[in-house]
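Asks: These came from Swiss-Prot, pasted as-is:
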| type | residues | note |
| --- | --- | --- |
| ACT_SITE | Glu138 | active site, proton donor |
| ACT_SITE | Glu234 | active site, nucleophile |
| DOMAIN | 23-293 | domain 'GH26' |
| MUTAGEN | Glu138 to Gln | Complete loss of catalytic activity |
| MUTAGEN | Glu234 to Asp | Very low catalytic activity |
| MUTAGEN | Glu234 to Gln | Complete loss of catalytic activity |
| MUTAGEN | Glu268 to Gln | Catalytic activity reduced by 30% |
Amino acid sequence: MKRTYLSLIAAGVMSLSVSAWSLDGVLVPESGILVSVGQDVDSVNDYASALGTIPAGVTNYVGIVNLDGLNSDADAGAGRNNIAELANAYPTSALVVGVSMNGEVDAVASGRYNANIDTLLNTLAGYDRPVYLRWAYEVDGPWNGHSPSGIVTSFQYVHDRIIALGHQAKISLVWQVASYCPTPGGQLDQWWPGSEYVDWVGLSYFAPQDCNWDRVNEAAQFARSKGKPLFLNESTPQRYQVADLTYSADPAKGTNRQSKTSQQLWDEWFAPYFQFMSDNSDIVKGFTYINADWDSQWRWAAPYNEGYWGDSRVQANALIKSNWQQEIAKGQYINHSETLFETLGYGSTGGGDNGGGDNGGTNPPEPCNEEFGYRYVSDSTIEVFHKNNGWSAEWNYVCLNGLCLQGEIKNGEYVKQFDAQLGSTYGIEFKVADGESQFITDKSVTFENKQCGSTGTPGGGDNGSGGDNGGDNGSGGDNGSGGGTDPSQCSADFGYNYRSDTEIEVFHKDLGWSASWNYICLDDYCVPGDKSGDSYNRSFNATLGSDYKITFKVEDSASQFITEKNITFVNTSCAQ
């Protein structure tokens with residue numbers, strides 16, 4: 001349903017008088033600005049790892065014609081899109097999803113892809129978290145080949161399908177303009193579907209200085225005139241190289257690059273960027289920063305056939321990173337927290353890892369003499385590590401209370417930082433591939449203010465108190481169990497049950513293991529299984545008809561039992 005919040009608008013640029021008005025839309029925070037990052041899976045992961053934080057929002061893309069990027073990898077040279085992977089990696093973050101018309105907006109408007117629209121909406125709603133749907137993003141961008149009639153008709157249809165499918169409290173519809181300087185002003189109305197069909201107005205913020213901020217200011221005023229919140233859906237310091245500290249005024253080929261100091265770069269692009277949000281604080285409620293090495297992605301790389309973009313990674317320069325962390329730590333920004341979904345107006349707060357937003361910068365930790373343990377980063381951040389003992393390591397996971405993320409190799413160690421609470425007890429675990437086998441170790445630790453937490457009790461890595469608080473049953477995690485066929489009634493030892501077209505339950509019968517820990521995995525996304533009757537089971541978001549690898553692993557005294565298989569998700573129970 002629509003939510004209306006009172007806001008204040010300045011009566012003039014220098015005036016102190018104000019008038020009350022309202023912002024109308026779905027999933028609009030009462031106060032604050034949602035911080036999200038994009039725009040490909042690996043760039044999001046690199047940002048989260050480099051800054052030691054869980055983003056409040058994560059951004060990715062899908063094509064409507066083939067739904068490429070929805071449930072598997074799709075890369076058109078601009079980085080990997082895989083919404084399923086991103087949603088599973090960040091179960092307690094909002095999703096910001098751009099939907100490309102693939103140049104066929106009129107065919108979309110004619111109804112040719114209505115089945116795909118339903119699949120898309122049902123899949124996104126199945127993740128049970130706030131979803132900001134950027135339908136036909138950059139509606140007026142000439143490179144997209146959109147028609148005003150196709151935009152208007154398709155927007156109205158998608159809005160009505162969201163309601164018809166019962167997803168109106170989960171999916172917010174964003175109408176995003178390109179804010180492209182070469183585009184003449186005064187043309188936005190022809191693309192507008194109507195206020196009743198739009199929740200947010202979005203814009204792109206790349207090089208607004210090229211036209212004295214005219215296009216972004218026009219978009220902001222348009223949102224204000226419609227009483228809609230404003231989302232900076234795509235923003236990046238175009239033509240700047242953060243790592244190399246250069247700038248080019250040439251948008252086509254990036255020629256004649258000028259050297260910049262890190263402070264100059266910040267002052268020229270980042271400071272005006274945040275000032276734009278401050279100047280429009282009555283309507284700005286969210287932004288997505290594209291944190292990517294554009295030059296490393298072949299679509300954007302030399303010879304720059306689609307323009308020169310640069311390198312926007314904030315972690316590529318110490319001052320830029322520090323300034324960024326200090327800025328978004330301010331009170332007006334909405335970072336990741338256990339109340340994030342509630343803050344965004346979602347129906348429940350969800351579960352999973354309890355973030356506290358950006359943890360700020362830290363000095364590189366000193367290597368420890370012990371093989372496996374933790375080190376204190378801050379009162380709310382723990383770093384779990386294991387020394388690299390030369391495994392083949394096709395994959396590795398570092399875990400805190402069952403939340404397992406891929407570790408980074410730093411200073412001869414696999415490391416990963418997590419949100420944590422000083423004084424709490426946690427289960428930490430490390431697992432890594434080693435040829436045809438794997439190495440797994442875990443212990444229980446109490447998080448204290450010291451660099452190398454060596455005191456730990458061996459045992460189940462998922463038995464601590466804290467960290468992942470009920471992520472299996474919350475709105476941000478996987479879907480829990482319940483309903484459908486009881487796995488104990490199945491003749492198969494290991495398989496899956498159909499729960500719905502978007503939910504699969506993986507199970508394995510209990511064969512009498514000691515089982516101080518167990519994990520059930522879907523495509524290498526591993527979480528502790530629930531013991532129900534004589535079976536271990538776990539539900540995941542999935543898409544009917546798709547292929548998956550399912551895995552079960554369990555501790556058995558001093559050893560472990562592991563089994564896996566490839567399956568196609570069909571509408572059946574007790575599938576082997």
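Yeah, the Cβs are placed from backbone N, Cα and C, and that goes for glycine too.
Original residues fill every noted site, and no substitution is shown.
Show me how these features fit into the shown structure, please.
Replies: Sequence-distant contacts of Glu138 (mutagenesis position), defined by Cβ-Cβ distance under 8 angstroms and a gap of at least six in the same chain, are Asn144, Gln176, Val177, Ala178, Tyr180, Ser204, Glu234.
For the recorded site, Glu138 (mutagenesis position), the DSSP three-state label reads coil.
There are 24 other CB atoms within 10 A of the CB of Glu234 (mutagenesis position), with all protein chains counted.
In the three-state DSSP reading, Glu234 (mutagenesis position) counts as strand.
Here Glu268 (mutagenesis position) comes close to Gln209, Tyr240, Tyr247, Lys260: these same-chain residues lie at least six apart in sequence, with C-beta atoms under 8 angstroms from its C-beta.
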